Amino acid sequence: MLQSCYNFLKEQHCQKASTQKGAEAAVKPLLVPHHVVATVQEIQLQAAVGELLLLEWLAMAVMLLLLCCCLTD
């Protein structure tokens with residue numbers, strides 16, 4: 001069950017990343033100063049890393065809950 005939850009969340013993250021890449025490609029033709037583009041990309045990277053860390057934390061929390069449930073049975 002844990003693996004399927006993790007896989008679902010990972011798939012959602014990948015779909016979100018794909019959507020962001022599409023949006024980024026649509027914005028590229030606009031003339032934007034390089035430092036603004038770099039800042040936006042850095043923020044997107046930080047958000048993606050944060051989301052992955054959250055997924056790992058959630059997976060660990062689910063594992064601990066399952067472990068506690070197994071020990072009490």
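Backbone N, Cα and C atoms are what each Cβ position is placed from, and that goes for glycine too.
Under natural variants, Swiss-Prot gives VAL49 to Leu with this note: In strain: Gamma. Within 10 Å of the C-beta of VAL49 (variant position) we count 10 further C-beta atoms, all protein chains included.
Taking a C-beta cut-off of under 8 angstroms and a sequence separation of 6 or more, GLY50 (variant position) has no same-chain neighbours. Here Swiss-Prot notes a natural variant, GLY50 to Trp, with the remark: In strain: Delta/B.1.617.2.
Looking at Swiss-Prot, the entry for natural variant GLY50 to Asn says: In strain: Alpha/B.1.1.7, Gamma/P.1, Omicron/BA.1, Omicron/BA.2, Omicron/BA.2.12.2, Omicron/BA.4, Omicron BA.5.
DSSP assigns LEU52 (variant position) to a helical segment in the three-state reduction. Residue density at LEU52 (variant position): 13 other Cβ atoms are found within 10 A of its Cβ, drawing on all protein chains shown. As a natural variant entry, LEU52 to Phe appears in Swiss-Prot alongside the note: In strain: Beta/B.1.351.
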